[in-house]
Amino acid sequence: MYDHFNSPSIDILYDYGPFLKKCEMTGGIGSYSAGTPTPRVAIVGAGISGLVAATELLRAGVKDVVLYESRDRIGGRVWSQVFDQTRPRYIAEMGAMRFPPSATGLFHYLKKFGISTSTTFPDPGVVDTELHYRGKRYHWPAGKKPPELFRRVYEGWQSLLSEGYLLEGGSLVAPLDITAMLKSGRLEEAAIAWQGWLNVFRDCSFYNAIVCIFTGRHPPGGDRWARPEDFELFGSLGIGSGGFLPVFQAGFTEILRMVINGYQSDQRLIPDGISSLAARLADQSFDGKALRDRVCFSRVGRISREAEKIIIQTEAGEQRVFDRVIVTSSNRAMQMIHCLTDSESFLSRDVARAVRETHLTGSSKLFILTRTKFWIKNKLPTTIQSDGLVRGVYCLDYQPDEPEGHGVVLLSYTWEDDAQKMLAMPDKKTRCQVLVDDLAAIHPTFASYLLPVDGDYERYVLHHDWLTDPHSAGAFKLNYPGEDVYSQRLFFQPMTANSPNKDTGLYLAGCSCSFAGGWIEGAVQTALNSACAVLRSTGGQLSKGNPLDCINASYRY
């Protein structure tokens, strides 16, 4: 379940898994020599990034670490919400819910705490799936090719991934071949191949790129796609984890890197909920004090400088002074609440622009706890992908050893424009009933089972809109065309610790400051970058193979 394989990420040509494995055996990411004073460190945000950074700093010998959290819980956008405290096994993953093993930094911590990832996430085509398209239902058996109507776009996309793209006067290496290069350690070849894709498509949206690729002279798979029909079909089918029509305006290279990094393959579900990782991190004890007891549940306002010190001011009026600060809050909070982009006190103009302009998606979810696992008993699809209002429907079995247990149905998972539609229905009962009616128009039998336990909509229907979440103002980073350079600036910001003349003592972290927005791996990677930056800039010694010494900006975005 946890077997490690080499899985460097394409944009950084580095794998955090081996470094973490070595550090686990040697004691930490670094250390301080006897007599070297250790810094006082504030971490803004007690999500996975903040908790990982705190863990590694405390293991390395930093004594004074304070985490600030504006919510009333730890975890941030990692949020396994329980329907009912009397039924704690039934959860709604409001944030991250799919976990690919190629996320080796994340899987290191899952293994460390013995958190099971044995269950496959019910992605389309992995389980029995139904595609609802233009008022008709199409059955897609588990492990088989999709229905004939979708065959051309499916095979075309698969051919692009496995064969690459033939240009006039040249070709681009198959994305899956780039993945193989990464896994086999042929990093220079992988970098050259990825730069080729960047050179051609860095300024193209996902939609513009696939139109160029599949209507040109050399379409992968051999068949040109028809406009607009095949592109509408592809938007509903997606690339492995559901329909991508709502993100057609995202950057093509942003989507392609997910495939190359393996994030769309073998996605796992965590039966105990991903919040169990946040809880296990917080339960660790250092010097007789639990990590969770270092969390101050208070919202940080402005972050400012006074000589060589950094001032944290909470909205309750408290001020505290620190030597180093790691900020893991959302990019919107960095700009509007912490005021980090107001001057060059902490961030260069280039980095400040990246903070301000990086695109965050809107996303909404609605879950129902049903009386039974009706899809199993009645041989109904486990997953539905629809061109209607519901978009993605996923049936989740959190107690497979109990046939008579309840079911959890993610009735609606939407992105961007589709998520914005949900904002017009803030009342969850109304929203739920509208979604059920939408589904009933095509599959009335399935829809008839979508009633919460005991008819209790208040308790057994859970929903969340990330766009209006005051702590996030968006779900996750998803670059628009031309914005990959923003991810580069944000990811490498902690590397200023290598240059004393550029180092301000404040470091950015979180998945929106990575090349893996929306994936916990990005949160883990940037947490480690920032923790290493604290050690390096305050007289600590980093372990060999650390990211500050091994990762370089390798691409022209």
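Cβ atoms here come from the backbone N, Cα and C positions, even for glycine.
Every residue here is the original one, so none of the noted swaps is modelled.
Look at Arg77 (FMN binding site): DSSP puts it in coil. Sequence-distant neighbours of Arg77 (FMN binding site): residues of the same chain at least 6 apart with a C-beta under 8 Å from its C-beta are Gly47, Gly95, Ala96, Trp466, Ser472, Ala475, Phe476. Marked as FMN binding site by Swiss-Prot: Ser49, Glu69, Arg71, Arg77, Arg98.
The Cβ neighbour count for Arg98 (FMN binding site), using a 10 Å radius over every protein chain in view, is 21. In the three-state DSSP scheme, Arg98 (FMN binding site) is classed as coil. Residues or ranges marked as substrate binding site in Swiss-Prot: Arg98.
Under 8 Å, Cβ to Cβ, and six or more positions away along its own chain, Lys365 (mutagenesis position) finds Ala92, Met94, Leu410, Ser412, Tyr413, Thr414, His463, His464. Looking at Swiss-Prot, you'll find the mutagenesis Lys365 to Met noted as follows: Abolishes catalytic activity.
Per Swiss-Prot, mutagenesis Trp466 to Met is noted as: Abolishes flavin binding. According to DSSP, Trp466 (mutagenesis position) is assigned to a helical segment.
Trp466 to Phe appears in Swiss-Prot as a published mutagenesis result, with the remark: Slightly decreases enzyme activity.
For the FMN site, whose annotated binding residues are Ser49, Glu69, Arg71, Arg77, Arg98, the maximal Cα to Cα separation is 24 Å. In three-state terms derived from DSSP, Lys365 (mutagenesis position) belongs to an extended strand segment. Packing around Arg71 (FMN binding site) is summarised by its Cβ count: 18 other Cβ atoms lie within 10 angstroms of its Cβ, all protein chains included.
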